[in-house]
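Q: What follows is a structure written as structure tokens; I'll ask about it next.
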Amino acid sequence: MSHAIDELQAIIAELKVELEEQKTSNRQARSRIDRMSAEVVDSNPYSRLMALQRMNIVKEYERIRDKAVAVVGVGGVGSVTADMLTRCGIGKLILFDYDKVELANMNRLFFTPDQAGLSKVEAAARTLNFINPDVQIETHNYNITTVDNFDRFLATITESGKELGQPVDLVLSCVDNFEARMAINAACNERNLNWFESGVSENAVSGHIQFIRPGDTACFACAPPLVVAENIDEKTLKREGVCAASLPTTMGITAGFLVQNALKYLLNFGEVSDYLGYNALNDFFPRMTLKPNPQCDDRNCLLRQKEFQARPKPIEVKEDVSSSDEPLHATNEWGIELVADDEPVNCPEPAKSSAVVQGLKLAYEAPEKEKVEEENVATVSDETSLEDLMAQMKSM
């Protein structure tokens, strides 16, 4: 009986795939674009992105086509992350997830009800290919925490970059459990790959991203949550009938922070946050840098720490400003002039009632400066001490 049910479920899944393919084929996708252009026309999907060059934010934005990013977990944060990277024109996107789309996922962004039952990576790939056919999308539908699949995951992020045989440029962790985070952490420490860890709290009102550079900053095992440190099984913490809360707003904000910092890292602009948190209750955004733990349990992390400490530190060269005869500003576009401290200040004359519009009268008129000075001089000259007055009275 159970075997027959499994067969029926497999048939239903195949029919859903065929139906999805039929719907996709009816939609007309745009043709591929060989080269990014800054031309401002309605038919150019990259004109707004290339405008970052004209505004001196990014140099050579089209370099993004040479980058490969792996997104692990295509859920509330991961699906939006993949969507943003696709719209930004990333060169290659590698998706990892083994879950299926459910109607319970509809409170999040990206997925649609007609995709229920499809694998998340498959549903995401079809939508993303339609959004931007220029992006090369690769999908992997398996659990990376098993022994065999971990080796497959390790090989993929090491050899499936934009150029085959090269590692990916960045790994983005968008998973919702500590076991998967530890697997990503172990893989990136072993292969010395930079990666971002992200997450949203179970009450859905806070999130964070963390940029991990092996050896330079703390890895996920350097300062693990209590659940990981105590080797507690996460499944035992979940009560029956109780699930984590989820808000598309918090998911979208966290994904936005994640992709924003990923772009800054990939295209070398701005400052990449080592850790950025978000608390929705009071709109609090803490930033910090976590240093690696010299007693970390991950041996590869300890190895990366030694390698980082052995690197020669960059020498800071201070420029000798005094030796330059050229002015600091060759041109003075705004006509700014420096005024000496001892130069008299020209104060504007106070307004008079006669100078205002007819029918209006000033509530207070400042006295003329000459009269004020004369009154002050007269007051000073009339002042006599008490001793002098008593001496004058005695002499009378």
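Glycine residues also receive a Cβ, built from the backbone N, Cα and C atoms like all the rest.
What Swiss-Prot records for this protein is below:
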ACT_SITE  C243  active site, glycyl thioester intermediate
BINDING   G76, D97, K120, N143, N177  ATP binding site
BINDING   C219, C222, C296, C301  Zn(2+) binding site
VARIANT   E373 to A  In strain: BKK11, BKK13, BKK16, BKK4, BKK5, BKK7 and BKK8
VARIANT   E373 to G  In strain: BKK9
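Each of the listed features needs to be described in terms of its position in the shown structure.
A: According to its DSSP assignment, C243 (active site, glycyl thioester intermediate) is coil. Within the same chain, no residue at least six positions away from C243 (active site, glycyl thioester intermediate) has a Cβ under 8 Å of its Cβ.
In the three-state DSSP scheme, K120 (ATP binding site) falls into the helix class. Counting only same-chain residues at least 6 apart in sequence, those with a Cβ under 8 Å from the Cβ of K120 (ATP binding site) are V74, G75, S79, D97, D99, K100, V101, F111.
Cβ contacts within 10 Å of C222 (Zn(2+) binding site), excluding its own Cβ and spanning all protein chains shown: 21.
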Q: Output, ordered by sequence, the same-chain residues six or more apart from C219 (Zn(2+) binding site) with a CB under 8 Å from its CB, or 'none'.
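A: Set apart from C219 (Zn(2+) binding site) by at least 6 residues yet with Cβ under 8 Å, we have N185, C188, N189, I212, P292, C296, D298, C301.
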Q: Take the mean position of the Cβ atoms of C219, C222, C296, C301, the recorded Zn(2+) site. Which other residues of that chain put their Cβ within 8 Å of it?
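A: Along the chain, the qualifying residues are N185, N189, A218, F220, A221, P292, N293, D297, D298, L302, Q305.
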Q: Work out the three-state DSSP category of G76 (ATP binding site).
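A: DSSP assigns G76 (ATP binding site) to helix.
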Q: How big is the Cα-to-Cα gap, in Å, between N143 (ATP binding site) and C222 (Zn(2+) binding site)?
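A: Between the alpha carbons of N143 (ATP binding site) and C222 (Zn(2+) binding site) there are 24 Å.
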